[in-house]
Amino acid sequence: MGARRWLVSGVGYRLEESLEYRTLVPEALSIWRMAGANRMLFDCFDVDSKAARRSVAILSSCLRIECWGRDVVLRALNSNGRALLAPLSEDCPAQVTCLRDGDTLHWRFPQEESHADEWRRLHGLSSLEALRRVLGTLGDAEGPVLLGGLFSFDLAEQFEPLPAPAEPARHCPDYLFLVPELLLDIDHLARRTSLQAFVHDPAGHDRLAASLRQCADEFHGAVEEASESPVAGVRAGNYQVDLDDASFARQVERLQAHVRAGDVFQIVPSRSFSMPCADPWRAYRQLCLRNPSPYRFFLDAGDFCLFGASPESALKYDAESREVELYPIAGTRPRGRDARGAIDAELDNRLEAELRLDAKEIAEHMMLVDLARNDLARVCRSGTRQVRDMLKVDRYSHVMHLVSRVAGELHGELDALHAYRACLNMGTLVGAPKVRAMQLLRQYEDGYRGSYGGAIGILDSAGNLDTSIVIRSAEVREGIARVRAGAGVVLDSDPRLEAEETRNKALAVLTAVAAAERERGERDAHHAVG
């Protein structure tokens, strides 16, 4: 069928093809295989049934939005993106310094009022306003337009008084979002597939219409998602770690002194594992096979790739119901396996019982449930907060977790970005009280965390937000994958076990990277023989 054409407010239109519902990976489309930077995949699955909920693939982008402190840079990636810069220049907030330089629009936001009360600070002008302005410019009466991207852990220092880390080098922006040019959106619950092209520069119509037709033809002709298997017999043995077990255990002991002194009740230190990764996409596919999780994501930003399979949502907001939700995870045990590495059901159940009866784990989890309730109290209507699925156990490839779900109705004057600002960073990656815990983490961890512990997901012009915490993930730069993992520390934590927990959490990703490297080596050897 021919593409339907929908108007987009003031800045062009979109072309849309409704396709037969298929469970297809973007790799089946040549534009994904051939594309370079500025593309993203975000998959959501049901925790219990493992059934897919939604898959969004930004196949190509026209505008890239980066935030570094008070500076937001909107960079046009082609003529289609350039057509957006003029209306965005006109929509620049009055208190913001705006500079247009060719394909780049630079907005500098004023310093936040540090002495304002909490409600005024929440409503104050911040760099997050740039995302609202972009979505407002793209607003579509015929259906929401979305952005896909990343909030880093270090975005928090724009809103809270955090010390500078010992290592001042920064590699990851406070946030990075992409405005899609070509988008594949699969609603698995409604069994509906849509392929969309957004035309902001009329001169680019023919190019985008042709790309849309090509993708639609490929989509119809491609085979369904192949039943791949994880590479067998792989162990992640050649990784390096920035803190060895003994050093990490000593760090845990120093942080326990702060717990003892009453500075914090809980804190979540982390360490970084690294190993070579020549093919991030292949490593991502291996991770999904080995560690099927509710959120799976792949972001190619050009200067780095980020991929992961995360068990934990960051913040979800449904604009229609106005429900905002957090999903704290705290309390971990390894999966029960026999000598061959297969799941031993009896041992697995014993480990679950041990987890459910562990007073330290229960106390740690309830502390973070209370923190989530307190975070939502800042932005929700009074009397609407509730805790669901209290102390449920979710199982993943290498570990099992205690989880709960905390929800409430967002205050009528606030939106999803207000809610995210109030709740960042998620307590399960920080500790409690949150600000003091973040300050101590800056003091004891060497550098910026970057993507780890932040959030990745989609935000649309209707106001919806769906994000995953960036954990069980790898940030790949210059052929090296860095996998960060943390552990919740309380007064009676065993430092040795906390070091072991970080390793267990990192192993799913490290093993996937090792499997991808072996797969690549075997493929190269086969081609050499051929």
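Every residue gets a Cβ built from N, Cα and C, even glycine.
This is the original sequence, none of the listed changes applied.
What you are looking at is a predicted structure, and each value in this text was computed from that prediction instead of being measured.
Straight from Swiss-Prot, the features:
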- G331, T332, Y452, R472, G486, A487, G488: substrate binding site (BINDING)
- E364, E501: Mg(2+) binding site (BINDING)
- R4 to G: In strain: PAC174 (VARIANT)
- D91 to A: In strain: PAC174 (VARIANT)
- Q111 to P: In strain: PAC174 (VARIANT)
Can you name the residues of this chain that are 6 or more positions from Y452 (substrate binding site) yet have a C-beta less than 8 Å from its C-beta?
-> F153, S270, L429, V470, I471, S473, E475, R484
What DSSP gives for G486 (substrate binding site), in three states, is strand
Could you tally the C-beta atoms, other than its own, that fall within 10 angstroms of the C-beta of D91 (variant position)?
-> 13
Between E501 (Mg(2+) binding site) and A487 (substrate binding site), what is the CA-CA distance rounded to a whole number of Å?
-> 6
In terms of DSSP three-state secondary structure, what is the assignment for E501 (Mg(2+) binding site)?
-> helix
Between A487 (substrate binding site) and E364 (Mg(2+) binding site), find the distance joining the two CA atoms and give it rounded to the nearest Å.
-> 11
What kind of secondary structure is G331 (substrate binding site) part of, going by DSSP in three states?
-> strand
Candidates E364, E501: member of the binding-site residues with the richest Cβ shell (10 Å) | E364
Nearest by Cα to G488 (substrate binding site), of the recorded positions D91, Q111, E364, is E364
